[in-house]
Amino acid sequence: MTKLSAQVKGSLNITTPGLQIWRIEAMQMVPVPSSTFGSFFDGDCYIILAIHKTASSLSYDIHYWIGQDSSLDEQGAAAIYTTQMDDFLKGRAVQHREVQGNESEAFRGYFKQGLVIRKGGVASGMKHVETNSYDVQRLLHVKGKRNVVAGEVEMSWKSFNRGDVFLLDLGKLIIQWNGPESTRMERLRGMTLAKEIRDQERGGRTYVGVVDGENELASPKLMEVMNHVLGKRRELKAAVPDTVVEPALKAALKLYHVSDSEGNLVVREVATRPLTQDLLSHEDCYILDQGGLKIYVWKGKKANEQEKKGAMSHALNFIKAKQYPPSTQVEVQNDGAESAVFQQLFQKWTASNRTSGLGKTHTVGSVAKVEQVKFDATSMHVKPQVAAQQKMVDDGSGEVQVWRIENLELVPVDSKWLGHFYGGDCYLLLYTYLIGEKQHYLLYVWQGSQASQDEITASAYQAVILDQKYNGEPVQIRVPMGKEPPHLMSIFKGRMVVYQGGTSRTNNLETGPSTRLFQVQGTGANNTKAFEVPARANFLNSNDVFVLKTQSCCYLWCGKGCSGDEREMAKMVADTISRTEKQVVVEGQEPANFWMALGGKAPYANTKRLQEENLVITPRLFECSNKTGRFLATEIPDFNQDDLEEDDVFLLDVWDQVFFWIGKHANEEEKKAAATTAQEYLKTHPSGRDPETPIIVVKQGHEPPTFTGWFLAWDPFKWSNTKSYEDLKAELGNSRDWSQITAEVTSPKVDVFNANSNLSSGPLPIFPLEQLVNKPVEELPEGVDPSRKEEHLSIEDFTQAFGMTPAAFSALPRWKQQNLKKEKGLF
């Protein structure tokens, strides 16, 4: 049986973040040189160990990659080694099965410069060489806008289409041909890959030229080379659209219980979306089917060893039983070491042995209360990661302007009503703060739960108008009633009051109720608000402070579980609600009038609020698109600032709020649809997200620290120093720079013979195709070299027989030439 060798164990580095790659050779794991990372042969299988540094520990992902022409034995060995490596890591890794052509975004993301799939494999003598070599002739089809994959295709114009980028690699010259319908970003990615091949594989001693498909006449020398190597230019195929995955499929979750009964796989459906963590028992194994797009296997810590060891084979049998494609992605999750992607398929995911955030979290029902650490406003811009965690750009002491929507227009709110938010209204709040000498803006759009649809629409429209007035600089934050973020509360210094309904308009004819009850939550000036609840006894809670306002009195009711800080903040906000003297009432010592005002005694929540297991929140970045008329979100694993492209829009999900980042060159439709797109994301999220989650719209160049803090080493000057595609193209030079090299490539001697040909003096005689095909040596015409039959053909016959020009044939690897000659009867 295949075993992880002592040599592999000895060389295995499990403490340093980064990649390690092995190829399966003669059923053994053989290390791949780091200089060739990102280059894979389609006849082989590989194992990739990715180590990531998290806040307090390391996480591990093991991928095994299956080339389309690899043998079943190699595939089996790769799977076994993956399991053994996970055992060596004591079950701390997530295992991934990757099949050529259907690699996960996480896998592609490891190779930022591009993933190159080459023909051949170890069985045909193909090696991962470190030395510079110019003996290369191939055509690479580059697919993808972000994490690109480049595969070798037939060296012929018929391989081309109008929508993609192609690299014609001729050793000393690489020609990048851009389809006329390819995007700027696809061209930039293609150029990055071409330069990577030049610098890493050829030591920088290769020319790179670019041909734009819509203007081929501008590159006559390069087109001469292409036509020489690829044959006569032909009509191009139409652009091939990228595979589109419907959001509904991603959201279609089914959880199955797995058991291995007497060697037979038995699966039983347990639940469908939305899923909760308590469905997973530590004693069992489960399969989670994400609409057939991806299969997850979860192994409970106390499950029997046979079931745990057979996790991957269970998944493959499940795929077969469901008649899913063999290339379906598989992830094996260990109990306690689950990936962020897996965790966020559940409504909430907690880990009892982890600490998260900046304070202890307590909960009753679905309401959480955070014991805040001391707030330090000076740290927000120096340490944006603190700003991101606390969701604070400063301490709320900046300048504020507030408007209310009236008759669909903006009307300034009288100063005496600042901090009062009525559920029947919508408000716009513009907050101005300084970083150094520069002004920055936050634009809050607060929408009451009882406001009319016209007012809600008008609030969004007026936000756009106000945003334009300030040159698009404000960060827009949509705040549904009840979802007020800490910074908004901090502006009112502990005096924010939210009313169930009503309005503060001067012409309001409705009178508010004579008795009102407010639940106060918060421990300091930066996190306190009073929220109106129905004035009934059953809405009390022993863990909080409540303000009960009647016509004759104002009570401050203190539950047994509230803290001293909460009582002090409640006194402050109570002064905003009522000017009358407050009567402090301790739970259990209420006067009769108190209960009478609430309509009589009634049971209410009086159990001690328990400490919640720490909620695990991993920020996730998605590239968004609605160009097809459907919302698409592509996740970017291990993201950093470089992943934010100026042409696109992105969504940063930090669970209790969602940022929508707009690049300055994004198309207008995507800019206008920012809020709608973010809401669509929440609606189609597999875990069943709260549609009222706050949405924050951020424009490139005006990012607040609450956003930048989620990125490692954010550079505010990045885009001012970044070179455009046009700049990079200009740096490559023009056709005069490589005239000598193009002359070498187009010289007649390479028309028929390749570099390995055993050339005789003078040209070989030409014979008709039918006199050479499937003929034994004794039946060949006189003068024919039996080992070089193809060189006795005319160019027309050669092209007819092989489906390509002699030059294209000569560019193929030696093993493929031999296979083609056998196939065509010319061996």
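Cβ coordinates come from backbone N, Cα and C, glycine included.
Original residues only.
Marked as domain 'HP' by Swiss-Prot on the basis of sequence analysis: 761-827. The average pLDDT the prediction assigns to the domain 'HP' (761-827) is 78.
Less than 8 angstroms from the CB of E25 (mutagenesis position) sit V122, each of them six or more residues away in the same chain. Under its mutagenesis entries, Swiss-Prot includes E25 to Q with the note: Inhibits activities regarding actin capping, actin severing and actin bundling.
Annotation of the published mutagenesis D44 to L in Swiss-Prot: Inhibits activities regarding actin capping and actin severing; the original residue is retained in the structure shown. Around the Cβ of D44 (mutagenesis position), a 10 Å sphere holds 26 further Cβ atoms from the protein chains shown.
In Swiss-Prot, a mutagenesis experiment is listed as D61 to N, annotated with the note Inhibits actin-severing activity. Does not inhibit actin-nucleation and actin-capping activities. All protein chains shown were included, and the count of other CB atoms within 10 Å of the CB of D61 (mutagenesis position) stands at 21. Under the three-state DSSP scheme, D61 (mutagenesis position) falls in the strand class.
Annotation for E74 (mutagenesis position): same-chain Cβ neighbours under 8 Å, separated by at least 6 residues, are I24, M27, D44, C45. One entry in Swiss-Prot concerns the mutagenesis experiment E74 to L. Its note says: Inhibits activities regarding actin capping and actin severing.
The number of other Cβ atoms within 10 Å of the Cβ belonging to D86 (mutagenesis position), over all protein chains shown, comes to 23. For the mutagenesis experiment D86 to L, the note given by Swiss-Prot reads: Inhibits actin-severing activity. Does not inhibit actin-capping activity.
Quoted from Swiss-Prot, the note on the mutagenesis of A93 to G is: Inhibits actin-severing activity. Does not inhibit actin-capping activity. In the three-state DSSP scheme, A93 (mutagenesis position) falls into the strand class.
DSSP assigns R138 (mutagenesis position) to a strand. Cβ contacts within 10 Å of R138 (mutagenesis position), excluding its own Cβ and spanning all protein chains shown: 19. Under the heading of mutagenesis, Swiss-Prot lists R138 to A and annotates it as follows: Reduces binding to PIP2.
DSSP assigns R146 (mutagenesis position) to coil in the three-state reduction, outside any helix or strand. Around the Cβ of R146 (mutagenesis position), the number of neighbouring Cβ atoms within 10 Å comes to 17. Here the residue is the original one, while Swiss-Prot reports the published mutagenesis R146 to A with the comment Does not reduce binding to PIP2.
Among the mutagenesis entries in Swiss-Prot is D467 to L, noted as: Reduces the Ca(2+)-dependent actin-severing activity. On its own chain, D467 (mutagenesis position) has L443, E473, P474, Q476 as residues at least 6 apart in sequence with a Cβ closer than 8 Å to its own Cβ.
Neighbours of W815 (mutagenesis position), defined as other CB atoms within 10 A of its CB across all chains, total 16. Among the mutagenesis entries in Swiss-Prot is W815 to A, noted as: Reduces interaction with F-actin.
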Please report the number of other Cβ atoms within 10 Å of the Cβ of A93 (mutagenesis position). 27
Helix, strand and coil totals (DSSP H, G, I; E, B; other) for the domain 'HP' (761-827): 36 helix, 0 strand, 31 coil
Nearest to W815 (mutagenesis position) in three-dimensional space, by Cα, is which of the mutagenesis positions D61, A93, R138? R138
CA-CA, which of the mutagenesis positions D86, A93, R138, R146 lies nearest D61 (mutagenesis position)? A93
Distance from R146 (mutagenesis position) back to D86 (mutagenesis position), taken between C-alpha atoms, in Å: 30
In the three-state DSSP scheme, D44 (mutagenesis position) belongs to coil
If I take the alpha carbons of A93 (mutagenesis position) and R138 (mutagenesis position), what is the distance between them in whole Å? 37
Between R146 (mutagenesis position) and R138 (mutagenesis position), what C-alpha distance do you get in Å? 23
Should E25 (mutagenesis position) be counted as helix, strand, or coil on the basis of DSSP? strand
